[in-house]
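Quick one: structure below, then a few questions.
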Amino acid sequence: MSRQFPHSSAPLRSVKEVQFGLLSPEEVRAISVAKIEYPETMDQATKRPREGGLNDPRLGSIDRNFKCQTCGEDMAECPGHFGHIELAKPVFHIGFIAKIKKVCECVCMHCGKLLLDESNPAMAQAIRIRDPKKRFNAVWNLCKGKMICEADVLQDDGEGNEPKRTSRGGCGHTQPVVRKDGLKLWGTWKQNKNYDETEQPERRLLTPSEILNVFKHINSEDCVRLGFNEDYARPEWMLITVLPVPPPPVRPSIAFNDTARGEDDLTFKLADVIKANINVQRLELDGSPQHVISEFEALLQFHVATYMDNDIAGQPQALQKTGRPIKSIRARLKGKEGRLRGNLMGKRVDFSARTVISGDPNLDLDQVGVPISIARTLTYPEIVTPYNIHRLTEYVRNGPNEHPGAKYVIRDTGDRIDLRYNKRAGDIALQYGWKVERHLMDDDPVLFNRQPSLHKMSMMCHRVKVMPYSTFRLNLSVTSPYNADFDGDEMNLHVPQSPETRAELSEICAVPLQIVSPQSNKPVMGIVQDTLCGVRKMTLRDIFIEYDQVMNMLYWIPDWDGVIPPMNLKDLNNVKQMVVSGSKGSFINISQMSACVGQQIVEGKRIPFGFADRSLPHFTKDDYSPESKGFVENSYLRGLTPQEFFFHAMAGREGLIDTAVKTAETGYIQRRLVKALEDIMVHYDGTTRNSLGDIIQFVYGEDGVDGTQVESQSVDVIPGTDESFERRYRVDLLDPEKCIRDSLLESGKEVRGDVNLQRVLDEEYEQLCNDRRYLREVCFTNGDYTWPLPVNLRRIIQNAQQLFHGGRHKASDLRLEEIVEGVKELCKKLLVLRGDSPLVKESQENATLLFQCLVRSRLATRRVIEEFRLNRMSFEWAMGEIETQFQKSLVHPGEMVGVIAAQSIGEPATQMTLNTFHYAGVSSKNVTLGVPRLKEILNVAKNIKTPALTVYLEKDIAADIEKAKVVQSAIEHTTLKNVTASTEIFYDPDPRSTVLEEDYDTVEAYFAIPDEKVEESIEKQSPWLLRLELDRAKMLDKQLTMAQVAEKISQNFGEDLFVIWSDDTADKLIIRCRVVRDPKSLDEDVDAEEDQILKRIEAHMLESISLRGIQGITRVFMMQHKLSLPDETGEFKQGQEWVLETDGVNLADVMAVPGVDAKRTYSNNFIEILSVLGIEATRSALFKEILNVIAFDGSYVNYRHMALLVDVMTARGHLMAITRHGINRADTGALMRCSFEETVEILLEAGAAAELDDCHGISENVVLGQLAPLGTGAFDVMVDDKILQSSPSNMSVPVGAAEGAGAYADDGGATPYREYDMEDDKIQFEEGAGFSPIHTAPVSDGAGALTAYGGQPGSPSPTSPFAYGATSPAYGGASPGYGVTSPTYSPTSPSYSPTSPSYSPTSPSYSPTSPSYSPTSPSYSPTSPSYSPTSPSYSPTSPSYSPTSPSYSPTSPSYSPTSPSYSPTSPSYSPTSPSYSPTSPSYSPTSPSYSPTSPSYSPTSPLYSPTSPSYSPTSPSYSPTSPSYSPTSPSYSPTSPQYSPTSPAYSPTSPQYSPNSPQYSPRSPLYSPDQNDDKDKKQ
């Protein structure tokens, strides 16, 4: 902090936990410094704040001329002090009024005792609940029905004796029913049961004073049972007796002139409270009648309530004089602009800039062009050290207006010198330890951002490049992650203000490190637009370019071609070129421009008829012709007619509206996702947990791998026939046909017939068969065999073949059992979780299972020898490489995977169209998709728009459409209404005959055969007839017969209805029903009502008679689904099966239908799945649904993100919606919940329940402004005091010597890319070898000048084998790369000024010919000596460079480029020193005496000279993990003779020296010395 605060005796600590509670009246009085009694703020006589008024001077100063009377500080420093108002009568706190009512229902309103106690078993259960809020609700639910406070209870002793009476100390009074009305509570006392019902119950007001009195009597035990807290939140504190008055800084007033002040809303409101309070006091003293007093009490209650909350339902809002509602305290806190979300969770910050962006193809991917005006405004505080004092002095001299300058100097006392007003700025002598706020310079890391920030690639770290003019410039390829274009977009830039932040930005957030996105494990940046189009043109098969033309490509472009154009668009057509190369546009754009715009669609249909059956007035009625319904036949080129234009505008308008609505919807979805998952992090034990420590996943993503490190790979054991599988993997040494060819193996002859070896190979083959079976039956049942897995095996094998290509044509020296053993060992080494407990072992096995199958299938014995032809060296190298890469691809502890998952799901949602119109499928079966469906899933909606089942059938039925139809009709729910065409009621008095001609035959036929029962009932039959006519088509469709329908009707009504039905073959399908009357009630007047009865029967019949099928299934469609199953040869074949899809769901009943495959049947309503199949099935269903939504429009999101989301939603055993009803019902801290929604309610609830927030979450720490425990803050750093004491102090170096090093030493660059000054033309590259971006050789330095990360051992560094003299052509002063005009050696750079005293060209240590200081030396990166981008050991993916590795912490003393012992120019480090001659005897690499802990190694010790014989870089103990390892040490420099890549000692073919050989595992405990001996012997 640069500002100095006045001295305070309070110790400074970070907040560890927050205790919520209610203030008791005693506390309020104790906190208060003034009792406020007057509503005025100013004393009119003295024109000063009035004592005892609302702006009492003791509360804090409001005027910069006066000091605060309490603390004596001025306006800027005084934090303000609380006052208090003594209320004449207690009032309810508006936030707690509902809680007060509930407590009234729990305790006796007479004696304050809880109405139930442990003697009630349900109550005993409720009291045991630990969470106070839940406990209170449980107790309230039991007590609210209890209407009497019992004096003694009957207790049953359980042995059948008389129940005993035990006293519980109640008072025996009846309890009132409490009702809330506005701001009042009313109690209604019901009289005892034995009184008359007519008697009016007593109803009266429960005054706050009365309730306060009752609450004071609640004893501490009951207090805890009710979920309160004796110390922090007693129930009576929910009523306000003393109102705290916030200090003026909370409610500042504006001075218009000396007299008038504009007061804040809260001040107005407090004045109203005081006025009302004075009125009540006055009336009390005057002894006014009660009804008058209660009027004024209600007014006081109203003012206190609206002061806190002015949006009370059913209450008039308190208004200001202008008629604007007053802004209450609650309104200040809640909502997006409120205190929490607006000022605590997110604030406006300093050191930021915003301007328009434009593109610049000449910038690096990770650079950003910053206007000079911004660079002069933004600063970075740099601490003065011996290494930068010259440079900083130069900046201070330049002052604030000249670009490489400075704005402020801050002394160690904290005083700030403003250089704008300091006339003698040039004379300020900087001291070590001061700070200089210097301008933004080239290569400073900055955070660059474009809103909306939908994923983490919307904020990335760029390197500054200061440029003229006023816009930010950025490389074209970086626009896609920002979703930016140059049509006027603006972007924000933030400057980090501490070395830690800079380090974190440049090592974690740098653009090159974000190229591969974890969202869908693919690059998010690529070549776009012009570049893409140009690249395609240059690389067409028929375009040939001369070498010199390529060299000068920037100056002219070849126009050679010799191709006859085809009939379609010429390849030279500019539009077509853009489409084909993919830089802009699509096929449809071309068609619409040149051929025809096509049909316009609104809401998924053609243009609708707007009025009077036409779409526009000049069409005729019912015109369905194309032009009337919106078909545009013209192209944009020909132009649209007016009506076409109008229809086109309609469709376009819909798109715009859709986009606007969608943006708001998806923005809210994204916010909810982030809030639900924000605290989920990978911990150091490999588990994924939230801030409470609940385990969400045992292993992140179920495999523990980082989403950016996986690639789609095919597991080769899954596809293919059994025969081809055997051919590919089985080795039979006893059968010459199936044995490996002799010519491929050195031991080819010996292995023939080796039974023991055959046993090993059989075991391997058996394992492969098991893999194949398991993967086919469990994992990939549909025969799909690609899956995102870590470590690209194909690439590793290819690199192995190329690096060790000598062995490709010779027989391999591998032994077969070595391969099997090697693969087994490798599988054991793939550790995701470490530990021995059974649980850990199981998780470990599950996590690596798929990858093990992949490794076993790729590195099977037969394939290694026959297909890949690896020899021992290349095989061992590959094994080591796989292990290293696998360890590298594991997820880092501290990674905030929750937020990544939320962004990965929210971002595609933004791209989704809102209403995805129903896809044209079978008879309009529609499914909700897109954003509306995503909303349903995340809200866990009870009633979804389109519930549907997918009913799979048993094998034999699924193949046969006829059998499937039987099941279909059995499932589809059919009511009588579905098949009825019409119903009629007739008066047809004779039951044996009929007045209807067409029914005559039916009736005759029925009565032709006499039946006793029928004869009996004829007498009782009603003359009214209900006649149903059924629809024959529907009956046939549903396969129903008349008899079945009639039987269902009879079943329903039994003997009371007489039913006659026509034959199935009759002309019309008729059912005749008559009511059978009870002979007892054969009165005449019944006849009159009978037709009414019949009408009711008719309605009931149609609605409720279910003919067949399952309730809830309205329709069933038959669909053919593709199915791939292995046939008898073992190959997956595509087949078809019939599947039923339904509208409506009823999973439990459908599963029970015979013929349905219950195992596969699926419902898209996962709430139903939860009730039928349980939570684990729900998790899969939920995953499937989210996947469907995302995959529908062709997006792909990696499995792990969706898995994490569904795991969070189901982790507690019930479905947690991603809404306030789900997220905010979790037991996370109150601060975290209130930062989402319902801010004030949650804080009030937290106060009443006296919650404790332990600040483990993200939001809590953001609110408190602390470092949250995530990412680099997830661990603590242990400081080694011993090393600290022995470390060199900054001041111990002569300034001159240090200055050379300090040239640019203070800060590393941000990215591993850079331009190279020189290249050796003698280098030959093999095709493709080692140029993969991930391939590393950790020791060879300077390798791979053409790739980002490192290359192969045949290192193209500009070196010659032994000649290291100063005359070496690569370093001579005459070397073209080293002119004084060379750009890296700019004479204007301040520290290079030839007049600088430390730069004596004659100084032996600073000879420009010193090889280590040539600007072309890879270790001399212009930004810092320690930052050689070409060094593979600096590769961001290099194992030894793990940002978590303690020895490589950029702040560790041994790494600090500012540490004196690392200055490459320090005299003792001169590589030209004679003892560095490689032939010098003292330079023995095997010298045993070199131990980094030996006293002679203390960097400050006088004995420590690199010339000391014991200092050998190749000495075994000089391991890269040793604390002394620094890439800048000259012994690691590519110019060191020991590292000459061409030196025979560095033979890439020497197996022991392979940098990635298994012995060189970066985690291997020692870099074993005997390797070096072997090497010497070999030479």
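Glycine too: its Cβ is placed from the backbone N, Cα and C atoms.
Don't expect the noted substitutions in this model, because it carries the original residues.
These came from Swiss-Prot, pasted as-is:
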type    : residues                       : note
BINDING : CYS68, CYS71, CYS78, HIS81     : Zn(2+) 1 binding site
BINDING : CYS108, CYS111, CYS149, CYS171 : Zn(2+) 2 binding site
BINDING : ASP485, ASP487                 : Mg(2+) 2 binding site
BINDING : ASP485, ASP487, ASP489         : Mg(2+) 1 binding site
VARIANT : THR198 to Ser                  : In strain: MmRL 1635
State the Cα to Cα distance, in Å, between ASP487 (Mg(2+) 2 binding site) and CYS71 (Zn(2+) 1 binding site), rounded to an integer.
55
Given the binding-site residues CYS68, CYS171, which one is most crowded in terms of C-beta atoms within 10 angstroms?
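Checking each of CYS68, CYS171, the winner is CYS68.
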Can you tell which of the binding-site residues (ASP485, ASP487) has the fewest other C-beta atoms within 10 angstroms of its C-beta?
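Counting other Cβ atoms within 10 Å of each of the binding-site residues ASP485, ASP487 gives the minimum at ASP487.
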Using only C-alpha positions, which one of CYS68, CYS71, CYS78, HIS81 is spatially nearest CYS171 (Zn(2+) 2 binding site)? These are the binding-site residues in the record.
HIS81
In whole Å, note down how far the CA of CYS111 (Zn(2+) 2 binding site) lies from the CA of HIS81 (Zn(2+) 1 binding site).
39
Please give me the CB contact count at 10 A for HIS81 (Zn(2+) 1 binding site), counting all chains in the structure.
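HIS81 (Zn(2+) 1 binding site): 22 neighbouring Cβ atoms within 10 Å.
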Where the distance is taken from Cα to Cα, which of the binding-site residues CYS68, CYS78, CYS108 turns out closest to ASP489 (Mg(2+) 1 binding site)?
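Closest candidate to ASP489 (Mg(2+) 1 binding site), judged by Cα separation, is CYS78.
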In this structure, which of the binding-site residues CYS71, CYS108 has the fewest other Cβ atoms within 10 Å of its Cβ?
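Least crowded of the binding-site residues CYS71, CYS108, by Cβ count within 10 Å, is CYS71.
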Any idea what the Cα distance is from CYS149 (Zn(2+) 2 binding site) over to CYS71 (Zn(2+) 1 binding site), rounded to a whole Å?
53
May I ask which residues of the same chain, at least 6 positions away in sequence, place their Cβ under 8 angstroms from the Cβ of CYS78 (Zn(2+) 1 binding site)?
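In sequence order, the residues whose Cβ lies under 8 Å from that of CYS78 (Zn(2+) 1 binding site) (at least 6 apart) are GLY60, SER61, LYS67, CYS68, THR70, CYS71, PRO249.
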Which entry in the list of binding-site residues, CYS111, CYS149, has its Cβ near the fewest other Cβ atoms, using 10 Å as the limit?
CYS111
How far is it from CYS111 (Zn(2+) 2 binding site) to ASP485 (Mg(2+) 2 binding site), counting Cα to Cα, in Å?
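Given the Cα positions, CYS111 (Zn(2+) 2 binding site) is 73 Å from ASP485 (Mg(2+) 2 binding site).
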Using an 8 Å cut-off from the Cβ centroid of ASP485, ASP487, ASP489, can you name the remaining same-chain residues around the Mg(2+) 1 site, in sequence order?
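After dropping the recorded site residues, what remains is ILE357, ALA484, PHE486, GLY488.
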Whole-number Å distance between the CA of ASP485 (Mg(2+) 2 binding site) and the CA of CYS108 (Zn(2+) 2 binding site)?
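Their Cα atoms are separated by 69 Å.
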